[in-house]
Amino acid sequence: MKVSASLVLLLAAAVLADDRCPPQDDPEQPPVLLAHPTDCDKFLICNHGTPVVSKCPPGLLWNDSQKQCDYPAQAQCAPGVTPNTEPAPKPSPNCPPEYDPDHMVYIPHETDCGKYYICDPYGVELEQTCPSGLHWNPVVNYCDFPELAQCEE
């Protein structure tokens, strides 16, 4: 019974997240950033209408009004959710030093055509996985049919 209740909550969170991301057909349109429905130290990057979960650096929480990770006193997040205590990842040399939310940076995965990276606001590569059967297409910056993505593993 506990497993069923957990599964229902997990599915409800996934549906909530999917409903929150607006459809994005224009690749030039800036990404939509949203608060995570249950974790204050996470946020959603809407990638062509699909929510991608990202984590704030340790000690910071998502500030939805500023659309960035912030100190807990400024973030005004719901109580009861503890911040991330993992050590902060190091910025990647592949990510630009200045974050521009209007121009997301996507990096193809080095060995897996079904994966890619998004550069977060702190210059860290966040690994993402395409839906089953699709490959990352760096020309259009979204998951695409393998014959169109032309990636060779």
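In case you wondered, yes, glycine gets a Cβ from its N, Cα and C as well.
For 18-79, the entry in Swiss-Prot reads domain 'Chitin-binding type-2 1'.
The domain 'Chitin-binding type-2 2' annotation in Swiss-Prot covers 92-153.
Annotation of the natural variant Asp19 to Val in Swiss-Prot: In strain: 4aRR, PEST; the original residue is retained in the structure shown.
Swiss-Prot lists Glu28 to Lys among its natural variants, and the accompanying note reads: In strain: L3-5.
Within 10 Å of the C-beta of Pro37 (variant position) we count 15 further C-beta atoms, all protein chains included. Listed in Swiss-Prot is the natural variant Pro37 to Ser, annotated as follows: In strain: L3-5.
According to Swiss-Prot, the natural variant Lys55 to Gln carries the annotation: In strain: Yaounde Yd41.
Counting every protein chain shown, the number of other Cβ atoms lying within 10 Å of the Cβ of Ala73 (variant position) is 7. What Swiss-Prot says about the natural variant Ala73 to Ser is this: In strain: Yaounde Yd21, Yaounde Yd35, Yaounde Yd41.
One natural variant catalogued in Swiss-Prot, Ala88 to Val, is accompanied by this note: In strain: G3.
Here Swiss-Prot describes Pro89 to Ser as a natural variant; the accompanying note says: In strain: 4aRR, PEST.
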| remark: Neighbouring CB atoms within 10 angstroms of the CB of Lys55 (variant position), all protein chains considered, total 21
| At the Cα level, what's the spacing in Å between Lys55 (variant position) and Pro37 (variant position), rounded? | 13
| request: Would you mind pulling the DSSP three-state label for Ala73 (variant position)? | output: helix
| In angstrom units, rounded to an integer, how far apart are the Cα atoms of Pro37 (variant position) and Ala73 (variant position)? | 19
